[in-house]
Structure formats: C-alpha cells, structure tokens
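J.: Encoded as structure tokens, here's the structure I'll be asking about.
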Amino acid sequence: MAATVEGPELEAAAAAGDASEDSDAGSRALPFLGGNRLSLDLYPGGCQQLLHLCVQQPLQLLQVEFLRLSTHEDPQLLEATLAQLPQSLSCLRSLVLKGGQRRDTLGACLRGALTNLPAGLSGLAHLAHLDLSFNSLETLPACVLQMRGLGALLLSHNCLSELPEALGALPALTFLTVTHNRLQTLPPALGALSTLQRLDLSQNLLDTLPPEIGGLGSLLELNLASNRLQSLPASLAGLRSLRLLVLHSNLLASVPADLARLPLLTRLDLRDNQLRDLPPELLDAPFVRLQGNPLGEASPDAPSSPVAALIPEMPRLFLTSDLDSFPVTPQGCSVTLACGVRLQFPAGATATPITIRYRLLLPEPGLVPLGPHDALLSHVLELQPHGVAFQQDVGLWLLFTPPQARRCREVVVRTRNDNSWGDLETYLEEEAPQRLWAHCQVPHFSWFLVVSRPVSNACLVPPEGTLLCSSGHPGVKVIFPPGATEEPRRVSMQVVRMAGRELQALLGEPEAAVSPLLCLSQSGPPSFLQPVTVQLPLPSGITGLSLDRSRLHLLYWAPPAATWDDITAQVVLELTHLYARFQVTHFSWYWLWYTTKNCVGGLARKAWERLRLHRVNLIALQRRRDPEQVLLQCLPRNKVDATLRRLLERYRGPEPSDTVEMFEGEEFFAAFERGIDVDADRPDCVEGRICFVFYSHLKNVKEVYVTTTLDREAQAVRGQVSFYRGAVPVRVPEEAEAARQRKGADALWMATLPIKLPRLRGSEGPRRGAGLSLAPLNLGDAETGFLTQSNLLSVAGRLGLDWPAVALHLGVSYREVQRIRHEFRDDLDEQIRHMLFSWAERQAGQPGAVGLLVQALEQSDRQDVAEEVRAVLELGRRKYQDSIRRMGLAPKDPALPGSSAPQPPEPAQA
C-alpha cells in the first residue's frame, strides 16, 4: 500500500462522503465520537466519515485514543484513510481494523479486504493495542514490527503461514493471539519476548515447537489447541510462571514429565490426543484433563503415516438468527448456531447429505423433566430429525448458567430417548469464569437441556458382589454381598446435604442434626436376594460414643407415598464412632435424624420441602424515559441489591416485594390491575396475565408495554401489578400443596407493586398513528411470521431517541438519516415512522427482512423491542400452524414431550 495520499485526493474523498454539508458539518458528524472513543466499524461509509473529520480537524479529534474501523471497505479508500492516522490521531492508543461484520450465504464470517498496512502507521508512538482479526493478511505488515510500544497484537482469522523473526524485538508485547491461521512453524526469536504473558496459537498447522519457546519467562497462558503437534520440547518446563497450558486436539504421543513440576500450573488440558501412557506425576495430578486419549491401550501394529494426519480443514458454519437449518455432508463440519450452541460432525458421521433443523425452546414444566433436587441451567434445544442414528457420535456444546452451589453437585446434559429422559456423560469446558460449556457426544438428535443435580454414582452389581461409594461424601457406602443378585443389575446413588442451621430454625431445637439424605435406585427386580449393607455418616456433631440412641431415628420414604416413615425399630443399627450401618433388601430414600421430637415423619416432610424451596423477591420497574415499558423480574434474595444497582440507572419503581418462597419449575403470573393493561398480543399473555415459570438459575425477567383506557391528559393513572401463583411442579409433596389450599384464595397471591403512568400534557397525548395514512403492509411470510402495519407502528412507538442507531444498522445511509431529521425536525414520532415505513416498503417481498430488523434492534441495544418482535412472530407462526393443521395440510412433526412425559426414574418401592 502507498503510505501517503495527495491532499486533493483526500479532500475529494471527504467531499464524496457528504457534498451537501456546510462549514459546521463537523460538529454534526461527532455523534460517532464518545469521549475519547471513535467507533465507525458498524456505520456504512466509516472511512469516508473519518476522512471528512480529518479534513475539518475538530478539537475533539485530537483527543481520540480508541478507533474502530471496518475493513469491509474499498481497498483504496481504506488505504487513504489509514495513511491519515499518524497526522490526525497522534494520541491513538488502540486501533481495531477488523473484518467479520459481513457473512456469506451459509452464515460464515467474511474476511476483510485488508492485506497490508501503510508504513507510516509506525509513527503512532502511543499505540499499545492493535487488532487486525478477520482480514486477508498473508504476511505481517512491516510497520507492526516497528511499533515499540505495542502491548497487545491480535491476528486471528487471517492467512498467515509464518511469523517474522523480527517479532521477537517488540519489547512491550504482553498479549499475542494468532488463532485460525495457517502457521506451520514458529520463529526461534519468539522466545525473546520476555514480557509476553498470554500466547494463543490454536487452530493452526503447527507440528513442532522451537526449543526457544522455553525462554518466555513471563508467560502465564499458552494455548496450542487444535494443531498437529506430535511432541513437546523439554524446554516447556522452564516456563515457571505458566498457569494455563492448553494442548487438546493434537497428535501428542508423549508429554514431558517435568510439566508436573511447574509451580503455578493450575490447568493442563491434554484431551483428544494420542497419549497411551503418561508419567505418574501427570497421571495423578488434579489439574490435568485427559479425556479422549487411548490411555492403557496397545499401540497399533503399523503406525499411521504422517501424510494421513494431513486431514483437510473441516468446513465451519456460523448461523445467523434468521436461519434455523443447515446442511451436513459426509465430509463433516463444525457449526455454531446463533444462540451460541456448537456442534461438530466428524467426517463420515452421515453417509448422505442431510439437513439439520434446530429450535431453542423456552423451558416449561411439561418440557423440562427435573428430579426433586435438580436445577435447570439452560433453555431447551431441539435438534431434528429425531431418531436418525449417526455413524459416528456428534459433538455437542451447550452454554449454561454456572450453578451457584457446586459442592456435591454436578452438571449434566439431559436428553430424551425412546419416550424416557436420561443423562449423558458430560464434560465441562471453561472459556471464561462465567462462560461455561457442557460438552457431550450424541448418537442421534432429540431434545437437550443442561441441569445441575446432586452428584450421582453408579455401578453394575455382579453376582459376586461389589462396593459402591459416593464421590460427593466418601462416608456414604453401599456394600453388596455375594449372591445379592442373580443377574448383573445397575444401581445408582445420590447424596443431598441440608444445612444444620436451617434444620435447627425449622425445629426450634439447637441440638437437632441430620445426616446427608441418601437416594438409592436400581434396575431389575425391586428386592435383592441378600441384605445389602448401607453406611451413613452420623448427623453432624454427633459421635457413636456420646449419642442418646432414643433420639436417633432412621427415616424411609418410598415414592409416590406422601409420608416419611420411621423404621428405626425395624432395622438393626450398628454404630461406630462416625457411622451408622444398617441392612435393607430394597432401595429408596434414607435419612438419619437426631432430635428430641417424637413425630419425626412430619418434620421430615417439612424439612425436605424446605430443601427445595427458593427464597425470592419480585420487582416491577418502569423505564425512566418511557414509563409505559415495565420490567418484571423474579430474583433470588441474595441477588436483589446488585441487580437493582445495575437497573436503577435506566429504571425506577417501588421497592422489591417481601420475600416469598417458590419451587423450581413453579408457574406464576403477573396481572396488571386498576386501569392498566398489557399493550401487546403476546404468546405468554393468557387472559391479560403474563405467564412465568420460575427456574432459580435463569433470569425470570420480561419487559412488557402497558397502556390504559383512562384519560391520561386529565390525571395520572395509578395502577398496580400483582403476582399470583400458578401450577406447582408435580413432584412437590402433596402436603405442601394442601397447606396452600387450606389458606384460602389469598394463598395464590404473592405480592402487589404500584405502577404509575404519568399525566400527559396536551401536546404529549397519544398520537401514535394519528392521521397517518400508509398503504397496507405485511413484512415477512406466513411460515416465519408477519409484521403488519400496526406491528410496525408499535415498534416505532418504542424506539424513541434510539431510532438513528437502528436506522444505521438497517442499512439506511447516514445522509438519509440526517435528511429525515431535518425534514421532520419538530416531530420525533414522524421521524421514526417515516424511517421505519420507508425501509419496510423497500424490503416488502424480500426474504430475511424481519430477521434484519430483529438483528438491527439487538445491535442497537434494544433487546426489549427485539423480544417483543419475536413474540409477535411466534404468535403469528402458531396461528398459521394451527390453521393449516385444522385444514389437514400440516406435515407430520415430532410432538413436543408434554406433561405426560415420564419424569426421571424414582427409586423403586418394594
């Protein structure tokens, strides 16, 4: 690229950006500028806008330290723009020149046009951060090697086949990422980067590492995943500061034993390699991950040829929100859905091309099978076609909400197979502290969700007998003697803890204590042929030498019974210093209690119910600049203060409700009262009430728009929103539901919070659509849903001052936005309606227009309006499907598992 551009050419390019601007146009271009940040990467014609500013040289431009530009521009215009940066933005500290904002027909991100940088950029003396991701760089620009103050360099998703030796001369570099390139070797000079702390070289073609890499004395994180490494240099043991070493998905056959001696190493990821043997130091280390290796297996007779390892790069698909299907060929592919779910189809998974469809469903009680102590962590993913077996297992990664409590609990992926639900072997992958993936292998497609459950241990009991121990509580054991079963049968156990303070408060007895709650289940006949010995820890604080046996009770519960039975007199309790042992012939739930109370069964019912209740508060807030927009949320008690601090910048409203208790999966409703109604036709609105389902780890939040039939010009409307209980989950103790019924009608009421719609002045009266005459308009189609004229009017009424950002993301030119502002400068509503309807008329009849609108709303940080549009589309789709189903024209579609779907199996009762 040329380093300079002549003055007349620069002025001509700037004038092309807006020939009609007068001398004060620079002040109107500064909405792109926020403080010391200039973000032009999402604006059409960003380079022209920057050139225009460079010509005018406003004072604010000299203060810019952070600049973002899209490289999806004309190469010559991009070259001219970059050449002006050293003179016009001399204080620049961060420069982001990224592609990836545009996608191809399959949804994959497109690379930008950038292939080089002007030599003059080395004059940016203050530059510390340079991002060149998603471009077409084949070599590293020479000017980058002269940026002595550069601290972070991002080169991901380019076409680099090598890195220059001079890269090792950057004295301040602390962060370097070169993922998704074509690197085959690394320069030895890389080891001279003494300040480098994070190095990411994943998704390349590296087969060896230079020994000099051990010279990176400050390195904290090293990611070499998804390369072709067959061995590692011993010098890696010299990385004494290393904390994270990721080597999964390589061809490693051996690993240096000295890696176990790195003093600060907290994670060594060796999954999916060719490791058949490991040094004992690594095999026993708790921070090593080894899944997917053939450990202990014999080596093949003929080693595979290195040529065979040169597998063609697997195609990658990135789906946008308007796509719900994708093709898969026998070649395989890696797919990232718009909702964040990832799938990997290995080569040969399908014998013929197949189209995969997906839906992300909101959780509801009939669709989410939860055990008594399970918690839902994700929405429900449906993958179709159902039941089609793949020739190789497909990898599935689901994002989920990190559980609050992890002690004695585990995260699993639950799926439906042959009319029953089961849990898959699940591995967790941590991308960031609050961004976790649940990874599993699936042989066919169905419904999938992520749940947190008590740690489950299982084994196959042979006729010779065996021992089953709990990994969550080592003191819990089950001993199967020889002859307990004739045929091998599978048994499993779960252990649930209860806090001693909660029990003591419930009973009003400071000395009360309980053991962990034990659930035992099995397959096969309900009874064993020989008594099975169960060992439980004594209640906390109690020892076998000091306890009063008259206060020790063994309780037993067999679903679907509603009561806990005291079976202390029916078994022989053998006590040691720390444990109690007893024998049973069938499995169920067992619990040890230590209390002075006599009727322990009823207390156990209350305690078990308390174990499953969540203490929550309900909030109702109105948006400060649009009081008709109401946020409703149900929050765990410990999250209320932090959430309110975050929301009260944009919302205001009454104090949260008093604390109420709810079960996982319990339905509740929000009803607007005293003159206020919901202002939308929503699928979650039943008889004017907004439906919720409480899941403790999900957000439980909805934003709705309200209206009133009262005259707001006469006075403000003082209404309210009340919250009422709905259906309780099936697996709630019957006595809990009965207790609520005995409380009368008020048992369904939980809280009431005030809502106020302020009085409108005469000029602010409702004018939405008043006097507006537009041709009938339907945007979309019957199968994906329509947006009618009234729907678009509703959207227009929500946008307010955010409409220019939405317009730019819709592809409306900046000049057109300015023209609309000027033409309707005294009427904000008319500005919004004119922009939205003129865009809609141009899009009428074109596919993908509705998806483009939703995407623009999300990119403009108006998720609330985007969700309302989705709700309207979903309602339209339902009505359309119902109509064609009534006419007998609907194709057969696998039905959702309804409320009659079997729940996870409970222990059998003898």
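In case you wondered, yes, glycine gets a Cβ from its N, Cα and C as well.
Keep in mind the model shows the original residues, not the substituted ones.
Got these off Swiss-Prot a minute ago, pasting:
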type	residues	note
ACT_SITE	SER446	active site
ACT_SITE	HIS586	active site
DOMAIN	322-454	domain 'ZU5 1'
DOMAIN	788-873	domain 'Death'
MUTAGEN	TYR814 to Ala	Loss of complex assembly with CRADD. Loss of PIDDosome assembly. Loss of CASP2 activation
MUTAGEN	ARG815 to Glu	Loss of complex assembly with CRADD
MUTAGEN	ASP826 to Lys	Partial loss of complex assembly with CRADD
MUTAGEN	GLU830 to Lys	No effect on complex assembly with CRADD
MUTAGEN	ARG862 to Ala	Loss of complex assembly with CRADD. Loss of PIDDosome assembly. Loss of CASP2 activation
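So that I understand the layout, could you describe where these features sit and how close they are to other parts?
T.: The number of other CB atoms found within 10 A of the CB of SER446 (active site), across every protein chain shown, is 18.
The number of other CB atoms found within 10 A of the CB of TYR814 (mutagenesis position), across every protein chain shown, is 21.
Other Cβ atoms within 10 Å of the Cβ of ARG815 (mutagenesis position) number 15 in total over all chains.
Neighbour list (ASP826 (mutagenesis position), Cβ cut-off 8 Å, at least 6 residues apart, same chain): empty.
With a cut-off of 8 Å between CB atoms and residues at least 6 apart in sequence, the same chain places PHE824 near GLU830 (mutagenesis position), listed in sequence order.
Within the same chain, residues at least six positions away from ARG862 (mutagenesis position) with a Cβ under 8 Å of its Cβ are ARG798, LEU799, ASP802, VAL806.
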J.: Could you state the CA-to-CA distance between ARG815 (mutagenesis position) and SER446 (active site) to the nearest Å?
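T.: Between the alpha carbons of ARG815 (mutagenesis position) and SER446 (active site) there are 49 Å.
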J.: So how many other Cβ atoms are close to HIS586 (active site), meaning within 10 Å of its Cβ?
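T.: That number is 16.
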J.: Per DSSP, ARG862 (mutagenesis position) is which: helix, strand or coil?
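T.: Its secondary structure by DSSP: coil.
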J.: Report the mean pLDDT of the predicted model across the domain 'Death' (788-873), rounded to a whole number.
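T.: Mean per-residue confidence for the domain 'Death' (788-873): 81 out of 100.
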J.: In whole Å, how far is HIS586 (active site) from SER446 (active site) when you measure between their Cα atoms?
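T.: Cα to Cα, SER446 (active site) and HIS586 (active site) are separated by 33 Å.
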J.: Would you mind pulling the DSSP three-state label for HIS586 (active site)?
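T.: The residue in question, HIS586 (active site), is strand (DSSP, three-state).
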J.: Counting by DSSP, what is the helix, strand and coil composition of the domain 'Death' (788-873)?
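T.: When I sort the residues of the domain 'Death' (788-873) into the three classes, I find 69 helix, 1 strand, 16 coil.
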J.: Under the DSSP assignment, what numbers of helix, strand and coil residues are found in the domain 'ZU5 1' (322-454)?
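T.: Across the domain 'ZU5 1' (322-454), the residues distribute as 0 helix, 72 strand, 61 coil.
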J.: Quick one: pull the CA-CA distance for HIS586 (active site) versus TYR814 (mutagenesis position), whole Å only.
T.: 74
